[in-house]
Amino acid sequence: MLRIGLTGGIGAGKSLLSTTFSQCGGIVVDGDVLAREVVQPGTEGLASLVDAFGRDILLADGALDRQALAAKAFRDDESRGVLNGIVHPLVARRRSEIIAAVSGDAVVVEDIPLLVESGMAPLFPLVVVVHADVELRVRRLVEQRGMAEADARARIAAQASDQQRRAVADVWLDNSGSPEDLVRRARDVWNTRVQPFAHNLAQRQIARAPARLVPADPSWPDQARRIVNRLKIACGHKALRVDHIGSTAVSGFPDFLAKDVIDIQVTVESLDVADELAEPLLAAGYPRLEHITQDTEKTDARSTVGRYDHTDSAALWHKRVHASADPGRPTNVHLRVHGWPNQQFALLFVDWLAANPGAREDYLTVKCDADRRADGELARYVTAKEPWFLDAYQRAWEWADAVHWRP
């Protein structure tokens, strides 16, 4: 099952987007609908709201007077926090009940207005945000919903900012045009990203990663940050640390080329723990690559952890690897044991390249040569670079010793 988090500011067009995804075959779990359901007459949700805000938020028939509640709940941050503290847990519980009844190969679209505000974005393998600028949203709310302009602006101001939404968005859909434009874009996202992602997950297979070098993308750090947050949630306390590694982590150097693949390292206590994370990582969108179980061993292996420093044990180069099923964001997830030489070098390599222009230039030359010789074949590209790493490993540790590097 693929779970998608769908959100957007009030008036941005979230309802149209969720309807389109439903027509494409998604099972939509609407946060607004659930929020109304959990405060129906006779529910614990409505009773809690009355306790918090008073009986004057009720209509004559005992149902919730939403305008009366809004007048109290949106007047300040404290009141809004009380409202969210009552409604959000009840909605989450009802959502979990619905999802538990869904078949394993489905695409569940969770329409959550306050996805960002509630900190739920990392729970989803994919987050889709629909956007429209503030003035357009105000106009829609006034003209289409009959809302007073002051009320519309207050509602918008009470929600997350565009910057906060961009930070969690894997897919950003602009809805400044016609409804037909949004529907077309939404269907394209479904056909080219969502559906292939869901298929890959169901088959426990990864998305094909690009093998060609491309110019540095300034958005790589932000993309990696979303993935790191997602993996921290998926791994929980079993992840000792989660780091952006590899060439895409060497940011701030526009001339430094890399494959458009984000590499992440999850540090664990043991390979047994890494194996325990196979299913949680699959649920997060990262199937395991069973055929990759170790890095290339280096002689006189180094580590800042004394018992692993200056060792020659092949076992200390073992690891587990997962990769993304999402065709829109190729990602490798390396699970390595704390203190083992391969775990240490993955962290050191990024810092060494960032601090040493000569090392970056050397590595770029090697990568470009490997790229030409591999002609788009990823395995050949990786193999072609490996001899350079034997020398680079020693050079990096010489630098680490000189600057007293610590991970």
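Numbers run from 1 along the shown chain.
Positions of Cβ are set from backbone N, Cα and C atoms, glycine also.
These come from Swiss-Prot:
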DOMAIN    3-204  domain 'DPCK'
MUTAGEN   G8 to A  Does not change either the Km or the kcat of the reaction considerably
BINDING   G11, A12, G13, K14, S15, L16  ATP binding site
MUTAGEN   D32 to N  Does not affect Km for ATP, but shows a 2.5-fold increase in the Km for dephospho-CoA
MUTAGEN   D32 to A  Does not affect Km for ATP, but shows a 15-fold increase in the Km for dephospho-CoA. Decrease in kcat and strong decrease in catalytic efficiency
MUTAGEN   D32 to E  Decreases Km for both ATP and dephospho-CoA. Has minimal effect on kcat
MUTAGEN   L114 to A  Increases Km for both ATP and dephospho-CoA, but increases the enzymatic turnover
MUTAGEN   R140 to A  Loss of activity
MUTAGEN   R140 to K  Almost loss of activity. Shows very poor binding to ATP
MUTAGEN   C235 to S  Does not affect oligomerization
MUTAGEN   C368 to S  Does not affect oligomerization
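Ranked by how many other Cβ atoms sit within 10 Å of their Cβ, the recorded positions A12, C235, C368 place C368 at the bottom. Per-residue pLDDT, averaged over the domain 'DPCK' (3-204), rounds to 94. A sphere of 10 angstroms centred on the C-beta of G11 (ATP binding site) encloses 22 other C-beta atoms. The mutagenesis positions shown are D32, L114, R140, C235, C368; of these, the one with its CA atom nearest the CA of G13 (ATP binding site) is R140. Shown are the recorded positions G8, G13; of these, the residue with the fewest other Cβ atoms within 10 Å is G13. Between the recorded positions K14, R140, the minimum number of other C-beta atoms within 10 Å of a residue's C-beta occurs at R140. Taking CA atoms as the reference points, C235 (mutagenesis position) and S15 (ATP binding site) are 32 Å apart. Each of the recorded positions S15, D32, L114 was ranked by the number of other C-beta atoms within 10 Å, and first place falls to L114. Distance noted between the C-alpha atoms of C368 (mutagenesis position) and L16 (ATP binding site) is 45 Å. Under a cutoff of 8 A between CB atoms, and with a sequence separation of 6+ in the same chain, the neighbours of L16 (ATP binding site) are N175, P179, L182, V183. Listed mutagenesis positions near G8 (mutagenesis position): L114 (candidates D32, L114, R140; Cα-Cα distance within 10 Å).
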